[in-house]
Structures are given as C-alpha cells and as structure tokens.
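J.: So Swiss-Prot lists the following for this protein:
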MUTAGEN   Met1 to Thr  Not toxic in a disrupted ghoS strain as no protein produced
MUTAGEN   Ile21 to Arg  Protein remains toxic
MUTAGEN   Phe38 to Arg  Not toxic, protein still targeted to cell pole. No change in intracellular ATP levels, no dissipation of the membrane potential
Amino acid sequence: MALFSKILIFYVIGVNISFVIIWFISHEKTHIRLLSAFLVGITWPMSLPVALLFSLF
C-alpha cells in the first residue's frame with residue numbers, strides 16, 4: 001500500500017469521526033447541523049480542535 005493511500009485512509013477516518021462529533025455537539029436545525037458537520041469534517045485537522053474548544057464555553 002502506497003503512502004498516499006495510507007494518508008487518504010487516515011484522512012477519511014478523521015472526516016468520519018469529526019463529522020459524528022460535530023453532529024452531536026451542535027444544537028441547530030438539521031440542515032445547519034449537516035452543513036457544519038460537513039464543513040468541519042472536510043477541514044478537520046485545523047477546525048476540529050477549534051470547534052471542540054468553542055464547545056467548552
């Protein structure tokens with residue numbers, strides 16, 4: 001398995017985990033929850049830690 005494939009699998013797993021986390025953290029309407037979970041999911045290396053910090057306050 002090439003390095004690119006391993007990185008891609010790691011990224012997809014991170015997308016799925018962050019999508020689920022943000023889906024349960026947000027308390028908006030369903031379509032807004034879906035949009036926010038999707039956007040945080042695809043940019044999870046930078047935005048997931050920020051979203052988790054904001055959810056603490």
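The backbone N, Cα and C atoms fix where each Cβ goes, glycine too.
Tell me about the setting of these features in this model.
T.: Using a 10 Å radius centred on the Cβ of Met1 (mutagenesis position) and all shown protein chains, the other Cβ atoms total 6. A coil conformation is recorded for Met1 (mutagenesis position) in the three-state DSSP classification, outside any helix or strand.
Listed in sequence order, Leu48, Leu52 are the same-chain residues six or more apart from Ile21 (mutagenesis position) with CB atoms under 8 A from its CB.
Secondary structure from DSSP puts Phe38 (mutagenesis position) in a helix. Sequence-distant contacts of Phe38 (mutagenesis position), defined as residues of its own chain at least six apart whose C-beta falls under 8 angstroms from its C-beta, comprise Phe19.
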